[in-house]
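Visitor: Pulled from Swiss-Prot, these are the listed features:
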type	residues	note
BINDING	H51, H134, H138	Fe cation binding site
BINDING	R87, A88, S89, R90, D416, R420	gamma-L-glutamyl-L-cysteine binding site
MUTAGEN	D416 to N	200-fold reduction in affinity for gamma-glutamylcysteine, but no significant change in that for hercynine and in the reaction rate. Modifies the sulfur donor specificity since N-glutaryl-cysteine is a 10-fold better substrate than gamma-L-glutamyl-cysteine in the mutant
Amino acid sequence: MTGVAVPHRAELARQLIDARNRTLRLVDFDDAELRRQYDPLMSPLVWDLAHIGQQEELWLLRGGDPRRPGLLEPAVEQLYDAFVHPRASRVHLPLLSPAQARRFCATVRSAVLDALDRLPEDADTFAFGMVVSHEHQHDETMLQALNLRSGEPLLGSGTALPPGRPGVAGTSVLVPGGPFVLGVDLADEPYALDNERPAHVVDVPAFRIGRVPVTNAEWRAFIDDGGYRQRRWWSDAGWAYRCEAGLTAPQFWNPDGTRTRFGHVEDIPPDEPVQHVTYFEAEAYAAWAGARLPTEIEWEKACAWDPATGRRRRYPWGDAAPTAALANLGGDALRPAPVGAYPAGASACGAEQMLGDVWEWTSSPLRPWPGFTPMIYQRYSQPFFEGAGSGDYRVLRGGSWAVAADILRPSFRNWDHPIRRQIFAGVRLAWDVDRQTARPGPVGGC
């Protein structure tokens, strides 16, 4: 992978504006709607809106120093500290009104664009890229919240997607063994977040990985075969949670064979990647299928490494920026594309749809790469590393249909609790090259 130039100020301005336009579309509802909490897992949309502005002001106008005075009074600003106020509590806080939040965000953005325009050409612009990423990540969070909303739909059914391709579901590709470069440096990706860095060489034995993510039809076969009722496919923690939560199918699947998506009740497309499954469900499905979940290191090698050239690709298909012909990104579709829809987006090993569509659970806990150095926002990764005391997390890779193309790359690492399923997460299987069958455990019931 060759180094990537730091974006020019005009390109940064474009990214900031695109992110804000997307945010404003997601909050283009009346005040009562923006103040609602659709689920205790999520914030009211008006909290996300003001938090986006608060973080932008903190990092781009105040140098990341909360002691420097800002536009908000300290007592108001602390309402938007995600570490102080858990999501379930935010609906009860004396938040800015929707009109106040919009004005605050607009005032901050105007000052930020002025500051960007005055920056010297050789200035460090990492904080600007970090803020773009932060806003887009909250946009995806707001889409999760809107998907949990009950009542008449607020959003349409999404833009059209290319058709899938028969014969790819359930197939796998070989990833040769050997060393590869895991992670990136800032010279490779100027806005790579701290947990993606530094680049370093690791050796990975040969393995096979699913050509495409697991589909709804494949998941239906798991259900019909009693996969949710058979203890043998589940880990101890997974079975305990499956019984506690009464899991019988992916979230938003209805007993009549339909699903509910952003308030729309519709047939479940058999060739779409399954989404809204927990890590525990993904793990159980993999065991039932005679497979396993990939490690995140395996996933990144399958996505980015080109053994023919002995170097990383910037994207699975090469170094060219994502387009609508290569991946389903940006959120407009409001759903994953059918498997096989993007053959031109395949990685060097032949894996398809590795960026976009659904986040993919891996078996890996979140750990720092050797030589990890925290970025200016030191609380982004460190509190969530394994052993840091904030809970159990598993890494997800690849982004989803809701992720913006400006911020996604093969090295991007997401993470969540293994019980979360409101996220747009699915499954891609992996196999050791010398093992293709499951090893059933004990049978049991709840």
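Cβ coordinates come from backbone N, Cα and C, glycine included.
Locate each feature and note its surroundings.
Guide: Listed in sequence order, the residues of the same chain lying 6 or more apart from H138 (Fe cation binding site) and placing their CB within less than 8 Å of its CB are T23, D48, H51, I52.
R87 (gamma-L-glutamyl-L-cysteine binding site) falls within a helix when secondary structure is assigned with DSSP. Around R87 (gamma-L-glutamyl-L-cysteine binding site), taking its Cβ as the centre, 18 other Cβ atoms fall within 10 Å, counting all chains.
There are 21 other CB atoms within 10 A of the CB of D416 (mutagenesis position), with all protein chains counted.
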Visitor: At a 10 A cut-off on CB-CB distances, which of the binding-site residues H51, R90 has the highest count?
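Guide: Sorting the candidates by Cβ neighbours within 10 Å, the top entry is H51.
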Visitor: Work out how many Å separate R420 (gamma-L-glutamyl-L-cysteine binding site) and H134 (Fe cation binding site) at their Cα atoms, rounded off.
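Guide: Spelling it out, the Cα of R420 (gamma-L-glutamyl-L-cysteine binding site) and the Cα of H134 (Fe cation binding site) are 20 Å apart.
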Visitor: In which DSSP state, out of helix, strand and coil, do we find D416 (mutagenesis position)?
Guide: strand
Visitor: Distance between R90 (gamma-L-glutamyl-L-cysteine binding site) and H134 (Fe cation binding site) at the Cα atoms, whole Å?
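Guide: Counting only the Cα atoms, the answer is 19 Å.
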Visitor: In sequence order, what residues of the same chain, 6+ apart, have a Cβ less than 8 Å from the Cβ of S89 (gamma-L-glutamyl-L-cysteine binding site)?
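Guide: S89 (gamma-L-glutamyl-L-cysteine binding site) has no long-range Cβ partners.
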